[in-house]
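Here is the structure we will look at.
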Amino acid sequence: MGNSGFYLYNTQNCVFADNIKVGQMTEPLKDQQIILGTTSTPVAAKMTASDGISLTVSNNPSTNASITIGLDAEKAYQLILEKLGDQILGGIADTIVDSTVQDILDKITTDPSLGLLKAFNNFPITNKIQCNGLFTPRNIETLLGGTEIGKFTVTPKSSGSMFLVSADIIASRMEGGVVLALVREGDSKPYAISYGYSSGVPNLCSLRTRIINTGLTPTTYSLRVGGLESGVVWVNALSNGNDILGITNTSNVSFLEVIPQTNA
């Protein structure tokens, strides 16, 4: 065992040995390792520090060995700030989203200095209109279906752009289907068709479509509304033609010009 043996230190029997093995350990302890008990046999383990914790090991053979565990104030400070920052900013972001999105939308759709409003072509319809025309299998591919409730002329500002068309019509009828048809001037049949329903009370019937522009020439469109094979449809009114809640109600047709994104 080399320099090995026993000696009496005060009242304690001490053992000193070179390359001693404890339990099932197969090699001597290395620098800064300690013996760690387990549920079976001891093992050699090395203590390490995690974020925010400082670990100082003094194992100079000429001095008393020591292990000092403390708090790394700088790292702990940064960790705490990061955690709090994430939570605070997350809460602020949620609050901003909840409280200001509508304000932003209202701003960009009402401020005439912003380009988005200029891109919209809005056509409000405020009259009460009785639509006696019907849409049937015989006339759906013609221009005879339904009743025209409005005409709209729009001029593209950019060749190759497209119009996103949105029609929201307040319609009432005795229970049954409602048909909306968008007609482009010069065509022999509707450009787009949509369907809605009324159970005797006013309902919002919508049509959504896109129109690709090939030039800068003004084009006129019309919107036709009618019952699905039967029934009279009222626009902006109750199914008997009276005002809804005694006030003027407004349907709307809008054209939004957009330019498709390219990879160029």
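Positions of Cβ are set from backbone N, Cα and C atoms, glycine also.
Just the original residues are modelled here, none of the noted substitutions.
Here Swiss-Prot describes GLN12 to Glu as a natural variant; the accompanying note says: In plasmid PCHL1 and plasmid pCTT1.
Natural sequence variation is annotated in Swiss-Prot for PRO61 to Ser, with the remark: In plasmid PCHL1 and plasmid pCTT1.
In Swiss-Prot, the entry for natural variant ASP86 to Asn states: In plasmid pCTT1. The structure shown retains the original residue.
Among the natural variants in Swiss-Prot is GLY90 to Asp, noted as: In plasmid pCHL1 and plasmid pCTT1.
Under natural variants, Swiss-Prot gives THR109 to Lys with this note: In plasmid pCHL1.
Record note (Swiss-Prot), natural variant ARG138 to Ser: In plasmid pCHL1 and plasmid pCTT1. The unchanged residue is displayed. Remark: ARG138 (variant position) has no non-local neighbours by Cβ distance under 8 Å and separation of at least 6 in sequence.
Following the DSSP three-state reduction, the secondary structure of LYS189 (variant position) is coil. Cβ contacts within 10 Å of LYS189 (variant position), excluding its own Cβ and spanning all protein chains shown: 14. Variant annotation in Swiss-Prot: LYS189 to Asn, described as In plasmid pCTT1; the structure shown retains the original residue.
Shown in sequence order, LEU182, VAL183, ARG184, THR209, ILE211, TYR221 are the residues of the chain, 6+ apart in sequence, with a C-beta less than 8 angstroms from the C-beta of TYR191 (variant position). Natural variation at this site is recorded by Swiss-Prot as TYR191 to Cys, annotated: In plasmid pCHL1 and plasmid pCTT1.
As a natural variant entry, VAL201 to Ile appears in Swiss-Prot alongside the note: In plasmid pCHL1. Counted within 10 Å of its Cβ, the other Cβ atoms near VAL201 (variant position) come to 11, all protein chains included.
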